[in-house]
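Participant: My structure is below; once you've seen it, I'll send some questions.
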Amino acid sequence: MLQGILETVPSDLKDPISLWFKQDRNPKTIEEVTALCKKSDWNELHKRFDSRIQFGTAGLRSQMQAGFSRMNTLVVIQASQGLATYVRQQFPDNLVAVVGHDHRFHSKEFARATAAAFLLKGFKVHYLNPDHEFVHTPLVPFAVDKLKASVGVMITASHNPKMDNGYKVYYSNGCQIIPPHDHAISDSIDANLEPWANVWDFDDVLNKALKQGKLMYSREEMLKLYLEEVSKNLVEINPLKLEVKAKPWFVYTPMHGVGFDIFSTIVKKTLCLVEGKDYLCVPEQQNPDPSFPTVGFPNPEEKGALDIGINLAEKHDIDLLVANDPDADRFSVAVKDMQSGEWRQLTGNEIGFLFAFYEYQKYKSMDKEFQHVHPLAMLNSTVSSQMIKKMAEIEGFHYEDTLTGFKWIGNRAILLEKKGYYVPFGFEEAIGYMFPAMEHDKDGISASIVFLQAYCKWKIDHNLDPLNVLENGFKKYGVFKEYNGYYVVPNPTVTKDIFDYIRNVYTPEGASYPSSIGEEIEVLYYRDLTTGYQSDTINHKPTLPVDPTSQMITVSARPSNGSENEHIRFTIRGSGTEPKLKVYIEACANEEQRASFLAKLTWNVLRREWFRPDEMNIVTKF
């Protein structure tokens, strides 16, 4: 039958499709490819077979479909074989792996296939998902740390749409992988594409390993330890002080994800908060549901994603909503403005400042000897707000920025800790918050615990809500306002063309960078991490890692007609996984209206001078 099908396949597709039929043993994906061949849907087959899904620092992520460029059981097996082989070479005396999964379609199957590959390579596997249980993503890096494993894999696509899934990798230090490991793992995957003997029989492999003591179901052990670590490291307020009102005082939504069970358990056992009495959970979004029925895009940042929760809060006269994304590694907040009566969802940068301010307050109350031995340090990604940099300058603590992603934030935090710094917090503007006392990756559950305490402390001790605290921060450190968005590009070559235009056409001949952008913006600082140039360093070498394969430029500037204390900073970069050119703009001024104006002005000037959407056929999105 297959031979007859292959006879109809175009020559440039015949080899990869033949290989697929040879290697795949999943009846559903075999039938999927067969059906596409019978329909002669060569365009779709080219999309799925012309290239192989690339393993990067975020692991793998794509739609769940048949094909070498998609997420499916065969691709997961191949990735796991390559990863297990590489890690075995790096840690031959510590063959211990952690595997977990969320509630998405096929997550359990992918996780079991992953565990089987590691078991066949001689690893002991701590499997976090007995039966039909789910775990939140932060439990995997936490377990890697506590179990001293050499690698961890979490099957999740975080807040992506329902048709997606992913394969997230943590290295032996509990952080996401960074170069050169990502490239080496990718090479190892390419060298281990042929499925190993018995790897497709993953249920049998797991059952045999369980009897031999090589497969351990470690979910309950790790959850117990996670709870203990939250209590020890993150809880500092007397739970009795959380009796803010005699009725529920906040709403929680897990966004159809895995968050509710772990959230409700943690807040009850550490903060004595009980659902129904102290808070309400959005009933329509409470249970894990991989179809995400109430939201098309299950990301708390998306417009309208929190509407159901806000409506519930309004109904019960509640003025605080906290949210996790589906795998509970991100955290978001909406608060009711008591002056206007309108609800306001805080940006990732605003929440980041509130956490940083709270952690700074805690640090200042610590023992002076501890402060002397362990100076304070906080960090965020280079596309995130510079407000904590300003706070660090004024308050006298150490601040650093990193490349985008917690793979960089987490690894840098570890290095700072080794130097003796106390690093309580790091963040990224995409609602990701890291508390290194728990793990060196973002954690939405830890963020929830810390934020609820901060909220109560400010409310009870100072009669301030988060908006008041933010306003006080603006008064002391300057008003910081962002204007972020992206352009949808038709293909990666357009992104390169735009950056080449900036470097080679817009920049005057003989200059390293443009001194101005239009008549409105005066450039003060310029960094190009693609070419390896930074304007304010010796020999103009960047302080952050250079990557010639990705496009990224950061500019600090001032408005040409502005005052000395007005400042603009923006980063433009090409997305490594999506057809997007991302733009992150932040302006600082004395007044909120002026800062917002400068941020939007910068967007418009860049649009006109650099991006030229009509000419380049790119579309604006926010």
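Keep in mind that glycine also has a Cβ here, set from the backbone N, Cα and C atoms.
According to Swiss-Prot:
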{"type": "BINDING", "residues": "Thr57, Arg61, Ser158, His159, Lys168, Asp329, Arg330, Thr404, Glu428, Glu429, Ala430, Lys442", "note": "substrate binding site"}
{"type": "MUTAGEN", "residues": "Ser158 to Thr", "note": "Loss of function"}
{"type": "BINDING", "residues": "Ser158, Asp325, Asp327, Asp329", "note": "Mg(2+) binding site"}
{"type": "ACT_SITE", "residues": "Ser158", "note": "active site, phosphoserine intermediate"}
{"type": "MUTAGEN", "residues": "Pro326 to Gly", "note": "No effect"}
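On this model, are these features tucked inside or out on the surface, and what's nearby?
Facilitator: Counting only same-chain residues at least 6 apart in sequence, those with a Cβ under 8 Å from the Cβ of Lys168 (substrate binding site) are Ala58, Gly59, Thr137, Val140, Val153, Met154, Ile155, Thr156, Gln176. According to its DSSP assignment, Lys168 (substrate binding site) is in a strand.
Secondary structure from DSSP puts Ser158 (mutagenesis position) in coil. Around Ser158 (mutagenesis position), the same-chain residues six or more apart in sequence whose CB sits under 8 Å from its CB are Thr137, Gly166, Asp325, Pro326, Asp327, Asp329, Arg330, listed in sequence order.
According to DSSP, Asp327 (Mg(2+) binding site) sits in a coil region rather than a helix or strand.
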Participant: When you look at Thr57, Arg61, Ser158, His159, Lys168, Asp329, Arg330, Thr404, Glu428, Glu429, Ala430, Lys442, which the record names as binding substrate, what is the longest CA to CA distance in angstrom?
Facilitator: 21
Participant: Tell me the Cβ neighbour count for Asp325 (Mg(2+) binding site), meaning other Cβ atoms within 10 Å of its Cβ, over all protein chains shown.
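Facilitator: The answer is 30 other Cβ atoms.
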Participant: Have a look at the binding-site residues (Asp327, Asp329, Glu428) and report the one with the fewest Cβ neighbours inside 10 Å.
Facilitator: Glu428
Participant: Under 8 Å between C-beta atoms and at least six apart in sequence, can you list the same-chain neighbours of Ala430 (substrate binding site), or say none if there are none?
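Facilitator: Within the chain, Ala430 (substrate binding site) has Cβ neighbours under 8 Å at Glu301, Arg330, Gly348.
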Participant: Taking the Cβ of Thr57 (substrate binding site) as the centre, count every other Cβ atom within 10 Å, in any protein chain shown.
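Facilitator: Thr57 (substrate binding site) is surrounded by 19 other Cβ atoms within 10 Å.
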Participant: For a quick check of packing: other C-beta atoms within 10 Å of the C-beta of Arg330 (substrate binding site), how many?
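Facilitator: Around Arg330 (substrate binding site), other Cβ atoms within 10 Å: 27.
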